[in-house]
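Written out below as structure tokens is the structure these notes cover.
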Amino acid sequence: MGRAPCCDKANVKKGPWSPEEDAKLKSYIENSGTGGNWIALPQKIGLKRCGKSCRLRWLNYLRPNIKHGGFSEEEENIICSLYLTIGSRWSIIAAQLPGRTDNDIKNYWNTRLKKKLINKQRKELQEACMEQQEMMVMMKRQHQQQQIQTSFMMRQDQTMFTWPLHHHNVQVPALFMNQTNSFCDQEDVKPVLIKNMVKIEDQELEKTNPHHHQDSMTNAFDHLSFSQLLLDPNHNHLGSGEGFSMNSILSANTNSPLLNTSNDNQWFGNFQAETVNLFSGASTSTSADQSTISWEDISSLVYSDSKQFF
């Protein structure tokens with residue numbers, strides 16, 4: 001068993017209300033009131049309407065304090081904020097809006113405000129995404145600028161504090177190279193000196209004695225004995241304490257035609273002076289006094305200068 005019907009549905013009119021029906025219902029309620037019984041009210045007025053339909057028509061449309069027309073922007077914001085907070089509880093939302101019924105609010109929400117809110121949220125979401133993308137782009141640009149600045153500073157530091165290790169075109173001063181080459185090991189200096197002496201001696205002999213070139217084979221022994229005498233490590237050149245000069249070599253080997261001329265003696269003296277000036281850094285002189293410089297002095301200069309250099 002269910003609840004008894006409020007009216008005879010066969011004799012009840014359905015559909016929209018006419019202006020005459022609205023006027024009858026409004027005038028009766030304003031004069032007599034509802035009486036607390038909406039079921040018996042249609043029979044008293046003479047309307048072929050259901051009691052529920054009369055109640056809803058009065059509450060939603062015919063009351064004197066109801067607002068008709070569109071919703072203001074402030075009302076829309078209140079409806080949206082309350083809907084996001086409590087959902088579709090229209091009676092509670094209508095209590096916050098004087099003059100608005102829950103039915104009007106629900107209809108307005110479903111027809112217009114819902115779409116408007118969705119579009120607004122979509123636009124805000126797009127704007128937030130755009131702002132986030134712009135922030136990401138700005139952060140990337142700042143990061144790239146920082147990387148460029150750091151790399152530039154590192155390059156400046158490398159160019160300021162890094163010594164060029166692989167520069168093959170660096171020009172070393174000639175004076176330093178000459179001094180370095182002059183203070184080499186004596187075992188490497190002696191053969192070069194002897195070779196130069198012999199070569200210059202041959203050139204001088206060809207100029208002074210053109211027929212001497214034919215006797216080169218006979219003079220080779222003299223050159224060899226002179227070279228071996230200088231290069232022999234077992235021979236004590238400086239052990240006797242006496243000056244081992246070029247004059248002693250000239251007097252010892254009298255058979256050689258190279259040592260019998262005054263020009264040769266003068267050439268050996270000049271060569272000694274040039275050799276001493278080469279190791280000491282002084283200018284070359286060809287005076288007759290420098291011809292008395294001994295090989296002992298040359299050896300002492302070579303050893304002392306090489307020790308100081310190394």
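Glycine is no exception: its Cβ is also placed from the backbone N, Cα and C atoms.
Residue counts for the domain 'HTH myb-type 1' (9-62) by DSSP state, with H, G and I taken as helix and E and B as strand, are 34 helix, 0 strand, 20 coil. Annotation source Swiss-Prot lists domain 'HTH myb-type 1' at 9-62, citing sequence analysis.
The domain 'HTH myb-type 2' annotation in Swiss-Prot covers 63-117 and rests on sequence analysis.
As a natural variant entry, Glu131 to Asp appears in Swiss-Prot alongside the note: In strain: cv. Se-0. In the three-state DSSP reading, Glu131 (variant position) counts as helix.
According to Swiss-Prot, the natural variant Leu229 to Ile carries this note: In strain: cv. Cvi-1.
Quoted from Swiss-Prot, the note on natural variant Leu238 to Val is: In strain: cv. Ct-1, cv. Edi-0 and cv. Ga-0.
With DSSP states grouped into helix (H, G, I), strand (E, B) and coil, the domain 'HTH myb-type 2' (63-117) comes out at 36 helix, 0 strand, 19 coil. There are 10 other CB atoms within 10 A of the CB of Glu131 (variant position), with all protein chains counted.
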